[in-house]
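Per Swiss-Prot, the features are:
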{"type": "DOMAIN", "residues": "65-96", "note": "domain 'Anaphylatoxin-like 2'"}
{"type": "DOMAIN", "residues": "343-389", "note": "domain 'EGF-like 4'"}
{"type": "DOMAIN", "residues": "430-473", "note": "domain 'EGF-like 6'"}
{"type": "DOMAIN", "residues": "515-559", "note": "domain 'EGF-like 8'"}
{"type": "MUTAGEN", "residues": "His290 to Tyr", "note": "In k206; No defect in DTC migration. In a let-2 (k196) mutant background, partially prevents anterior DTC migration. Restores normal DTC migration and nid-1 basement membrane localization in a mig-17 (k174) mutant background but not in a mig-17 (k174) and nid-1 (cg119) mutant background"}
Amino acid sequence: MRICFLLLAFLVAETFANELTRCCAGGTRHFKNSNTCSSIKSEGTSMTCQRAASICCLRSLLDNACDSGTDIAKEEESCPSNINILGGGLKKECCDCCLLAKDLLNRNEPCVAPVGFSAGCLRSFNKCCNGDIEITHASEIITGRPLNDPHVLHLGDRCASSHCEHLCHDRGGEKVECSCRSGFDLAPDGMACVDRNECLTRQSPCTQSEDCVNTIGGYICQRRISRLVPHRHRANRIGNAPRRMRDDPYSRAGEYREASQANTEFGCPMGWLFQHGHCVDVDECNLGSHDCGPLYQCRNTQGSYRCDAKKCGDGELQNPMTGECTSITCPNGYYPKNGMCNDIDECVTGHNCGAGEECVNTPGSFRCQQKGNLCAHGYEVNGATGFCEDVNECQQGVCGSMECINLPGTYKCKCGPGYEFNDAKKRCEDVDECIKFAGHVCDLSAECINTIGSFECKCKPGFQLASDGRRCEDVNECTTGIAACEQKCVNIPGSYQCICDRGFALGPDGTKCEDIDECSIWAGSGNDLCMGGCINTKGSYLCQCPPGYKIQPDGRTCVDVDECAMGECAGSDKVCVNTLGSFKCHSIDCPTNYIHDSLNKNQIADGYSCIKVCSTEDTECLGNHTREVLYQFRAVPSLKTIISPIEVSRIVTHMGVPFSVDYNLDYVGQRHFRIVQERNIGIVQLVKPISGPTVETIKVNIHTKSRTGVILAFNEAIIEISVSKYPF
């Protein structure tokens, strides 16, 4: 029975990854600016951010030391020996690796690095091997530009063309950085990712009652079944991501279950799993919990498994790293056997030598020579002298139309551009520049296509071939008319991007611009664009104000129009009162036995005063203790909330010591207002939210008292308050 596991992997939050990237970039930038990694100014205050900045700063320091060592090796023939300074060891290592590459080039040896070089050493070795050669269509070796030339590699393409197996990070430096997903470690070459064996590297990832089984990218904690099956669920894990065993009745979270009474004394041996009252075989091959290498095939057995060596057919070759079998194509004169190309002995299988000749087998071919000739290949006996003399094969026309060069015991044909001489087959063969000089023939933004005697470079979409036939130049779609952007076009390497003017957003087709309705977006957000009304326009918006208001220079604020200042009320018997959004003309109307204080003795703003005048015979008038009636007119906006009291009116009584004044609010309603007293001043305040349009009238009784508390005078203040429809 096969046991399947559901693997659940939790991804690290993108915001946290972006935070670490920002912190790392800060450390890199610190080294570039200061050339040190002390007193790093981190992008964040957390210990995690500071640690990331320190790591990336030291990485930049070591990369700089390696590059410095490479530069020294290009100019000098010896490397610095001071390895006790920070980065000194890596500087000398990269210098030695570059000198090794130069030695191989000087001896015309293949520039191939051995296994075991560090990532920095390998980069220096390859730079000194490949950075100074460039192959043209004619296969001539000339001096060219290195691969990190900004004209060859566009920054935007570097991750797309990198050899990172998992993740690539382009931080804008000289090179990109590779990293691996959770459960993998970066290989020494700095690009490949290898599985991390958590069962060996982590400290007790599983409990004592569980076996740790390594898997690709994670591990599994596999429970051992003891006498008592009940077991609190423990999640199987890949890295830190929990997963649950399917069809396992004892793997459900928070459950306890017991085996039947008939099986409570039953225990399963290693390689078996207790399930549904029985011990069932664990298929280690299907679970991937076996340790067979890539050169072996896992075969499940009852309670265990075995590893059988993989075998390939006679015409196949086994990859020593992956174990895969690939077909072998042998050249003429060879046949495949046991994964190798073996020479065909034409002298046995058949040849065309004459009667006076004998057949001599050669690698991949054969030759006919005079019988009894004891000379080596390429030589023949001189009948007169009895000595072996070189055979001038060029006189036999062996090279055809090509130039022939006779050599002791052999010959060589001088091949044309794009060809090379195969000494075993004695013929000129086409050079596949795309394979032999991979990465150095065409731009990284191009595909290399081999042709007979040459090669061609085919650029990727968005690029065009330069005049040298090898480099790819970016096509500016914005200026050539390829781009169909409605408003603005921005060229990027290999493509383009449409952008819109302010007030527009890019549509779904990526070319057309759609108007943004700013009024709808901001409506009801508490941060409206306009104080009054908002009207959307193409690419913008327009603010309007209600009647009685005017727009301010900022284009969004509304202020009240003071109609009274414009002389709207005419006549001395009227008082013009400006309200929010309007105005009122109040006729001066005093009660009986009161006359208008035309001299405005009490200096009432937005109102008037009426003074009592009685004849000596009018006892009723004389009995009225109210000496003065004040009329005030005020305006307030509609307010949904009030954080602190708002002053509406201020009444001043000009009475000094030893007299005192009391202010009392005579007001019936929802109690939106109150009056507070500061010495001889009464202040009317709005204390509760109020909505308009409406008019509120309140009365304030003013009593003047003597030092002994006797009321000496009565006065009244009648305040009419206009509440606006708007909150401004």
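For all residues, glycine too, the Cβ spot is worked out from N, Cα and C.
Original residues fill every noted site, and no substitution is shown.
Note that the structure is a prediction, hence the values are computed from the model and not measured.
Listed by sequence, the residues of this chain that lie at least six past the ends of the domain 'Anaphylatoxin-like 2' (65-96) yet keep a Cβ under 8 A from its Cβ atoms are 102, 118, 120-121, 123-124, 127-128, 174. Averaged over the domain 'EGF-like 4' (343-389), the predicted model reaches a pLDDT of 78. With a cut-off of 8 Å between CB atoms and residues at least 6 apart in sequence, the same chain places Glu284, Cys298, Tyr305, Cys307 near His290 (mutagenesis position), listed in sequence order.
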